[in-house]
Each structure stands twice: as structure tokens, then as C-alpha cells.
Amino acid sequence: MDQKTTGLRENYGHRRQPALGKAMPVTALLLNLESNPLDYSRNDIGAELLEDDDKPPQLFSVTDEPPSPNEEDYKPPNHHEDDGKLAGERHREIPCSNCLKTAPGHLIDRQSAINEMCQRLCGPECRRPQGLTLDGVRQDFLRQYEIAEAVAKTSAMTSTVQMKQRLAARKLEFEKEMEMDEQLGVASPRNDINLGQSSTVAATGMGEFEFEPPRDLLLYLVRMGSFNSAPKINNVDSQDDGLVLPSGLSTPALLQHVQQLRGGGIEQPSLLTRGFLKPLLADEDVADGLRCLKLNSVSRVCSAPVEGDDIRLLQWNILSQTLGQHNDGFVRCPEEALTWEHRKYLIVQEILQNQPDVICLQEVDHFKFLQTVLGSQNYAGIFFPKPDSPCLYIEQNNGPDGCAIFYKRDKLQLQGYDTRILEVWRVQSNQVAIAARLRMRSSGREFCVATTHLKARHGALLAKLRNEQGRDLIRFVKQFAGDTPLLLCGDFNAEPVEPIYATILGCDLLRLGSAYADVKLDREEILHPNADVGEFVAKSMKREPPYTTWKIREEGEECHTIDYVFYTPDRLKIKNCLDFPAGEQIGKNRTPSFQYPSDHFSLVCDFELLPPTENGKESGSGSGSDGENETEVEGSKHGSIQ
């Protein structure tokens, strides 16, 4: 290799190869045609182009002269035999009469060239196959059809024009759905909200009129975000195997320890300060009757309440390390702030300083680390990965990402849990859910907690897909929880104006409310809203926080609410919620940053578990494992428990 070539390759780096010569046409790639590299490349990089350099490469060998009859290896030409096969072709066809008549004069004696020209320019309908059986014709047709179908799919998924046509068609379908609902007298869950892409409530919709997209399009949508064109790298969660923590550390001591580890002897920016929406005690450092921690150097939040039937829930998308560092494109976040060595200790601080009883996490791809650290503080965890996590298509991944639930073992007892891969129109998607039944050790009362992470990306089709995932989620949690009080939380990737929000709040099977929307309301107003479903959802939507995620990516700045904590109002009383930092606190570069490890903010809610009503039942029927204590509950078919 000459010096020019070597220099060019060095400039491109080890992952990217320089493109020399002409590119092979897409049709040739679909036909699996092998090209001769000698016909494409030049070693005289930087030299003047020759006259032949602008000519397209020859994908088929065309001989200038036919073999002489006097040669020993001469065989009479037989155009019915295959001496130059295409993929999917079993025979050599005779050129059609048009090509024989209109062929240029210099090609008259070159039958192979005329034959190739005919195959390129003419369809099979104008040529008569020779010497083929019916079975051969059928197989050739099927193979040609597969090629045409592959080209059509590629065009359908990449064409901007066709994408607009599909979205326009979906808009008409949504309008048709609403017209049918009105004609049939089906009440819309949000009849006073102009969505443009609304949908009926999950469990009460008219199934026989539901739109179901073509299966090919559906499979494309549910897998969108997984890098299927790249090789899959099935790594396991092993990057934190060497983690060693001092034994017997209390929570304050552990927080101080991780602060020192994060700084490495150098002072680092402190975690963002946050407060609760309702005022707490004036002196947060008083430990009389409360398990409060002296955390003013970290945050001004108070630890979990000590009343026997109070529950503190922390919901958080912690940002997958693999995706955040290698794929999500946080253009304003310093590279060092995205490293796992920096982020993991901030994640621990954000969780432990709030002292939650139940922790629900999404985008977890370092479960062993959390299991080790939180396990030292008497938490136990359940993890369920995505079936086709996009992390697995990125080099140096730490295994798949998924959802996790942790619970405080000295306060709560695991009675059973279940996991599910959410389905969309009876097709498994790439999103998952976990549900767990927990029992209060102090009173014996039970409640269920469920978490999920719905499909990301914008657009009417994806909003409809999320809504269908929500319907399947409702069926799953209702079957598991029965009449037990329910906490349903997660990253729903949908703003309140999307159909999934109304689907969950308007579902008569669950009768849920939104914790952050209800926290400042009177108890009576929550239990008796005096409004129909549409008005109830509209009011709740307006009371949601302005944002739960605030980030800057390559495509622009995103600031919206897509994370929620839903609860059963008649059995759980919302007492307080952790507020979100203001824009000036976050900084102009937004999140993630040196002061916050994720692009989502954690949601922290305090609930009081109420005694059952006269018509209610303390525990409902549901699926999952049952046992007397958490050590007797084994892992489900898909999940893992530690």
C-alpha cells in the first residue's frame, strides 16, 4: 500500500473505511450479486481521473468475441442452459423479438450482450421461458416476488412522501373512529379535548371497530429503535463485578462514602437541590419521631415518614449508560459527565437521600450495581429486561436495559410478582412491565406496585402504539392486582395530551388518579370530582407539572411531562410530592449534567395506605407467586429477583 493510501486510511480511523471507486447499485445488492473489487478500486489515489474512470462498473462479464469453433473446449451455444445465473434465476431466457430487432449493430454477433440487455430492460411477460418445469416457474416467480417485496418495503419505510400519506390516512382513521363512537353512543373519555389523534378508553372501547395496521408495518414500529442492521452483542451485566463496599454502613455514612468516591479527592458540583410541594417540618435535622438525615450538603429533602402505613415511592428513568453515552446525542452534556464512574454515585445519592420504601426504575442496565449498593441498605430488587434491548447493538454494552422494582425489606414483605412483555394488536413489542404485591409488616395490609417504560418517539402512529401498549398494561395489572390498592408508575413517553393519559385515567376497571395532579387538591374533591370522564381528565391534565424531563439533543431542546405516578384514590391518600428544580437551577445545558445524572427527574410521592372501605376488600385475586416471606418467592419465568 502506498503512502497516499496509508495516510487516507489513518484520517478515517479504524472504524470507517474510505470509499474508492463506484458504489454497487441497490438492485445489485438485493440480488446478492458479487462484484469484482479489481473493477472498482484504484491505487492511484489523488491522480488524475482516466477516461474509463467515469464508466459504471460491469456487474456481469460480457465477452467481446464468442469462442472459436476450432478451440478444444468449444461448445455450441445453448441459450436454454444457465451459464450466468442471477439470484433467483434457474434458466437462461431467449431475448424477446423487440430486443433482437432493435439491438445496436455492433451487438448483433454478441448474443450474450443482447440477452443481458433484454433481461435488464424487459419484463418476464415478453419472453417465453424455455425448457422449464411448472415447479421451476413457480419457484422463480416466488423469488422474484420476494425481491420486489423487499424493494417495496425499503421504499415504504424511507420515503418521506409515503410517510406523509400514511399519517394522513391515520388521521382519517382516527376521525372515523370518533364518528363511529358518536353514532354508537360510546362516550369519549376526553370529549372536550382537541387531540387530533384521540382514542377510546382501553377496556371500554369497541374492539370490533378497532384499526389494526398491516403486520409488516406493525413489526417495523415495535422494533423501531433497535439497531437490527448491526450485529447483536450479547454481553452480560459484569462491569461492576469488582465493586466492594465497606460493610455495616448506615445510610448517611454510605452517602458520604459515595460522595468521596465521586470526587476522587477533588470537589465536585453537588446534586441539584429539590424540595417538597407541601412544607415539611421547619427543622429537617430533628430526629425526634422521624428518620431524617442531615443531608443539607446534598439536598434539602427529608427522609421517609415513619407512620406505619405510609409509603414513599420513588419513580425514575435513570438513563441507560450504554444509550446515554453512545447513542442519545446529548450535545450539551460534557462527555465526562456521561461516564458511569461519574453517574453511578449521583444515582445512588438521588435515591438514598429520599429514603423511599419502594423504588421503580427504567432503563436499568447496571442492575448488579444497584443490587449491591441498595442491598447494603436492606433493599431487595426485581429486574426484567427488554426482549430486544437497543443496548445489545452497541459495543461495550453491559447487557440489556429494562425495568426494576426495589422495596425496603424491613418495612415491606414481597407476596408475589409477575412480569409481562407488552403486546400491541396481539404482537409482542419491545417494552416490558413488572407488577409486585407487597405487604406492610406493621399492619398486614397489602398493595400492588407496577412499573413500565412505553415506546418512545413522536408521531401519530407511535402515539396510537403507546395507547395499545397501555391497554395491554391495564389488563395485566388488573389481572394481577384485583381489588388491591395500586401504584402504577413509569416513563410513558407521552405528554398528557396523548391518548394513553386518558386511557389510564378514564379506565373504569382501575379508577386511578395522578399523584402530581392531585397533591394540592382537597381529599373530597379527589374522591368526588363532580365531572364526567372527559372533564375529569382535562382538569387533571392541566394540573400536571410542566416537565419531568429537560434535555438538549441534536434535534433540539425537549422540555415536557412524560413520567407519571398513578394511584387508587379511594385506598391511597396522596400526602406530598417532590418538586422539580427550576430552569435557572438546572442550567443552560439542561440534563444530564455534572449536577444530575439522568435526562429525567425522579418523582417522589408520599402515600397513606387507608383501611379498606365497607364494600372493598383488602386483597384481590391476581397472578404471581405467593409466600410467607420474600425468601420463599422465586423468580418468575422471565424476571429475576435478588
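Backbone N, Cα and C define each Cβ position, glycine as well.
Since we're looking at a predicted model, the values are computed, not measured.
Some features that Swiss-Prot has for this protein:
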MUTAGEN   Glu363 to Ala  Disrupts catalytic activity
BINDING   Glu363  Mg(2+) binding site
BINDING   Glu363, Asn430, His453, Leu454, Lys455, Ala456, Asp491, Phe492, Asn493, His600  substrate binding site
MUTAGEN   Asp491 to Ala  Decreases mRNA deadelynation and decay; when associated with A-493
MUTAGEN   Asn493 to Ala  Decreases mRNA deadelynation and decay; when associated with A-491
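Swiss-Prot feature annotations superimposed on the structure.
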{"residue": "Glu363", "record": "mutagenesis position", "Cβ within 10 Å": "25"}
{"residue": "His453", "record": "substrate binding site", "Cβ within 10 Å": "26"}
{"residue": "Lys455", "record": "substrate binding site", "Cβ within 10 Å": "23"}
{"residue": "Asp491", "record": "mutagenesis position", "Cβ within 10 Å": "26"}
{"residue": "Asn493", "record": "mutagenesis position", "Cβ within 10 Å": "23"}
Maximum Cα-Cα separation in Å among residues Glu363, Asn430, His453, Leu454, Lys455, Ala456, Asp491, Phe492, Asn493, His600, which the record lists as binding substrate: 21
Out of the recorded positions listed (His453, Lys455, Asn493), which are within 10 Å of Glu363 (mutagenesis position), Cα to Cα? His453
Asn493 (mutagenesis position) - helix vs strand vs coil (DSSP): coil
Secondary structure of Lys455 (substrate binding site) (DSSP, helix/strand/coil): coil
Lys455 (substrate binding site) and Asn493 (mutagenesis position), distance between Cα atoms, whole Å: 7
Round to a whole number and give the Cα-to-Cα distance in Å for the pair Lys455 (substrate binding site) and Asp491 (mutagenesis position). 9
If one measures from the C-alpha of Asp491 (mutagenesis position) to the C-alpha of His453 (substrate binding site), what distance in angstrom results, rounded to a whole number? 5
Look up Glu363 (mutagenesis position) in the DSSP assignment and reduce it to helix, strand or coil. strand
